[in-house]
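Peer 1: This is the feature table in Swiss-Prot:
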BINDING   ASP103  2-phenylethylamine binding site
MUTAGEN   CYS96 to Ser  Abolished G-protein coupled receptor activity
MUTAGEN   LEU114 to Ala  Reduced activation of G(i) G alpha proteins in response to agonist-binding
MUTAGEN   PHE154 to Ala  Abolished activation of G alpha proteins in response to agonist-binding
MUTAGEN   SER183 to Ala  Reduced activation of G(i) G alpha proteins in response to agonist-binding. Does not affect activation of G(s) G alpha proteins in response to agonist-binding
MUTAGEN   VAL184 to Pro  Decreased G-protein coupled receptor activity in response to p-tyramine-binding
MUTAGEN   VAL184 to Ala  Abolished activation of G alpha proteins in response to agonist-binding
MUTAGEN   LEU253 to Ala  Reduced activation of G(i) G alpha proteins in response to agonist-binding
MUTAGEN   PHE267 to Ala  Abolished activation of G alpha proteins in response to 3-iodothyronamine-binding. Reduced activation of G(q) G alpha proteins in response to agonist-binding. Does not affect activation of G(s) G alpha proteins in response to agonist-binding
MUTAGEN   THR271 to Ala or Asn  Decreased G-protein coupled receptor activity in response to p-tyramine-binding
MUTAGEN   ILE290 to Ala  Reduced activation of G(i) G alpha proteins in response to agonist-binding. Does not affect activation of G(s) G alpha proteins in response to agonist-binding
MUTAGEN   ILE290 to Asn  Increased G-protein coupled receptor activity in response to Ro5256390 agonist-binding. Decreased G-protein coupled receptor activity in response to p-tyramine-binding
Amino acid sequence: MMPFCHNIINISCVKNNWSNDVRASLYSLMVLIILTTLVGNLIVIVSISHFKQLHTPTNWLIHSMATVDFLLGCLVMPYSMVRSAEHCWYFGEVFCKIHTSTDIMLSSASIFHLSFISIDRYYAVCDPLRYKAKMNILVICVMIFISWSVPAVFAFGMIFLELNFKGAEEIYYKHVHCRGGCSVFFSKISGVLTFMTSFYIPGSIMLCVYYRIYLIAKEQARLISDANQKLQIGLEMKNGISQSKERKAVKTLGIVMGVFLICWCPFFICTVMDPFLHYIIPPTLNDVLIWFGYLNSTFNPMVYAFFYPWFRKALKMMLFGKIFQKDSSRCKLFLELSS
């Protein structure tokens, strides 16, 4: 007999019949992903909050993005873990809507942050003289506000007003909806709208901005190499270090963006294509793609650990308890060049 999620069989979702060993393996893997996500992003949050040297416009955007990733690991992933391993939802229909809305909101907020970080890097690298004037604290606050508010309004509005299956109500209630389930369902219109809002438009902005940065950085490198070394050797040494630092930051943020696109691209492509293919994508594959997307929030702190020396030094100070020492917040995590 098939296992069911609800005691009223004719309206219940079907529970998976995986063995206990398979379930235990899945739970172990997903718990590892969740813990890695929480610990990694918490280190980023604490580092930027604690050390005054890290209180820069770019780092506040990174801090906000790490908060998004931390909340995804804290509020979304644990419930998704149970749903994925059991193929059942035990937390009620209202909380299903809250969970789905929060999931869409935080996933969308990540790429919004990355878009604004790319714009910040554009001015830092391509217009450094006016960077501090253009990317002041007010501008950063507006960017952070938009990164949180727009995804929140979009996600909660769409799910609680049930706009996500508008135009496909018959398919949803006849073939998808059942007691004990919490699947993410999109109609043709809502699928395209989600793809455009959460992925394509902000992702395209990022790609265009980083390509522009690449062209300008390449041109700057050519001009420096053509300059008279005897007359400008001192200037080159100072600017070379500064530009090397900026190029490294751009490279790091570019990798962060690339990881996001690689992780979320399969899910968003399936989201926009599935309604046009008459919903042929099985729920298990959809779960796999969702978790593959979640991995983006796990990988971001790892990118910082590999490419940012300040992250490694901050981590070392935390592990040895040095952040509890007096004036540890004023510790120099990296060398600052005087102007």
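Cβ coordinates are placed from backbone N, Cα and C, and glycine is handled just like the others.
Each of the listed features needs to be described in terms of its position in the shown structure.
Peer 2: Other Cβ atoms within 10 Å of the Cβ of ASP103 (2-phenylethylamine binding site) number 22 in total over all chains.
Same-chain residues at least 6 positions away in sequence with a Cβ under 8 Å from that of CYS96 (mutagenesis position) are, in sequence order, TRP89, CYS182. Classification of CYS96 (mutagenesis position) by DSSP places it within a helix.
The Cβ neighbour count for LEU114 (mutagenesis position), using a 10 Å radius and every protein chain shown, is 26.
Around PHE154 (mutagenesis position), a 10 Å sphere centred on its CB holds 19 further CB atoms from the protein chains shown.
Taking Cβ-Cβ distances under 8 Å and a sequence gap of 6 or more within the same chain, the neighbours of SER183 (mutagenesis position) are VAL176, PRO283, ASN286. For the recorded site, SER183 (mutagenesis position), the DSSP three-state label reads coil.
Within 10 Å of the Cβ of VAL184 (mutagenesis position) there are 18 other Cβ atoms, across all protein chains.
Long-range neighbours of PHE267 (mutagenesis position) (same chain, six or more residues apart, CB within less than 8 Å of its CB): ASN286, LEU289, ILE290, PHE292, GLY293. Under the three-state DSSP scheme, PHE267 (mutagenesis position) falls in the helix class.
Non-local neighbourhood of THR271 (mutagenesis position): PHE186, GLY191, THR194, PHE195, each in the same chain, at least six residues away, with C-beta under 8 Å from its C-beta.
Cβ contacts within 10 Å of ILE290 (mutagenesis position), excluding its own Cβ and spanning all protein chains shown: 22.
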Peer 1: Return the member of ASP103, LEU114, PHE154 nearest to VAL184 (mutagenesis position) in space, with distance defined Cα to Cα and candidates limited to these recorded positions.
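Peer 2: Sorting the recorded positions by distance from VAL184 (mutagenesis position), the top entry is ASP103.
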Peer 1: Reported as an integer number of Å, what is the Cα distance between LEU114 (mutagenesis position) and PHE154 (mutagenesis position)?
Peer 2: 18
Peer 1: Measure from the CA atom of PHE154 (mutagenesis position) to the CA atom of ASP103 (2-phenylethylamine binding site) and give the result in Å, rounded to a whole number.
Peer 2: 12
